[in-house]
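Here the structure comes first, spelled out in structure tokens, and everything after it is commentary.
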Amino acid sequence: MESLDDIVREIMSCRKCDLHKTKTNYVPGVGNEKAEIVFVGEAPGRDEDLKGEPFVGAAGKLLTEMLASIGLRREDVYITNVLKCRPPNNRDPTPEEVEKCGDYLVRQLEAIRPNVIVCLGRFAAQFIFNLFDLEFTTISRVKGKVYEVERWGKKVKVIAIYHPAAVLYRPQLREEYESDFKKIGELCGKKQPTLFDYL
């Protein structure tokens, strides 16, 4: 089986599309290579491009906070994107870019073989749902629902939620977002810390 390190090395010298010409850093992914849960976003933004790590800006801060709310740290999970390079001006990925770069994500998932895959936002959900032959309509329709697929000789849970950037942009989604993370915590056998956990 291919190792995650081998895939990351290949990403770091990728020339499959023109995004490598405009990026500052490749952003392959970060976290635990034996993670039970993988979070998949759309593409690196400005902060991620500068640092070479996914979800390090304001959206990343919210993601880290939500992980902590269910007793997880970034080091416990694996975080990546469909695209490994930033599209100029944060424009939407093109179908060609998704097709060429998406292969890396498929191989990353194959190397990690998680029990839970969380799609952060519409692009990630479209890609993952397509990969697992699940019907995707809109993010608001599939959001928060748990789908079960057979993969790697086991049952894998797939859940789509809003991208953290959408929650920052629309604070009224926050309560719903927290509820979705509780559900993710339950899928991983985690619960929200209570006051008694700190006594």
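Glycine too: its Cβ is placed from the backbone N, Cα and C atoms.
The noted changes are left out; the structure has the residues it started with.
Database features (Swiss-Prot):
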- Cys14, Cys17, Cys85, Cys101: [4Fe-4S] cluster binding site (BINDING)
- Gly41, Glu42, Ala43, Phe55, Asn81, His163: uracil binding site (BINDING)
- Cys85 to Ala: Shows reduced uracil excision efficiency (MUTAGEN)
- Arg86 to Ala: Shows reduced activity for uracil removal only within double-stranded DNA (MUTAGEN)
- Arg91 to Ala: Loss of the iron-sulfur cluster (MUTAGEN)
- Lys100 to Ala: Shows increased uracil excision efficiency (MUTAGEN)
- Cys101 to Ala: Shows reduced uracil excision efficiency (MUTAGEN)
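Checking Cα-Cα distances from Cys17 ([4Fe-4S] cluster binding site) against the recorded positions (Lys100, Cys101, His163) with a 10 Å cut-off leaves Lys100, Cys101, in sequence order.
Per Cα geometry, Cys14 is the residue among the recorded positions Cys14, Gly41, Asn81, Arg86 nearest to Lys100 (mutagenesis position). The two recorded residues, Ala43 (uracil binding site) and Arg86 (mutagenesis position), have Cα atoms 6 Å apart. DSSP gives Asn81 (uracil binding site) a strand state. Within its own chain, Cys85 (mutagenesis position) has Cys14, Cys17, Leu19, His20, Thr22, Lys23, Tyr26, Val27, Ala43, Pro44, Asp49, Cys101 as residues 6 or more apart in sequence whose C-beta sits under 8 angstroms from its own. Long-range Cβ neighbours of Gly41 (uracil binding site) (same chain, at least 6 residues apart, Cβ-Cβ under 8 Å): Pro54, Phe55, Ile79, Thr80, Asn81, Val82, Leu120, Gly121, Ala124, His163. According to DSSP, Phe55 (uracil binding site) is assigned to coil rather than to any helix or strand.
Close to the recorded uracil site, the chain also has Val40, Pro44, Gly45, Pro54, Ala59, Val82, Leu83, Leu120, Gly121, Phe123, Ala124: residues not among Gly41, Glu42, Ala43, Phe55, Asn81, His163 whose Cβ is within 8 Å of the site's Cβ mean position.
Every protein chain shown contributes to the tally, and the Cβ of Cys17 ([4Fe-4S] cluster binding site) ends up with 18 other Cβ atoms within 10 Å. Counting other Cβ atoms within 10 Å of each Cβ, the recorded positions Arg86, Arg91, Lys100, His163 show the lowest value at Arg91. Between the recorded positions Cys14, Ala43, Cys101, the minimum number of other C-beta atoms within 10 Å of a residue's C-beta occurs at Cys14.
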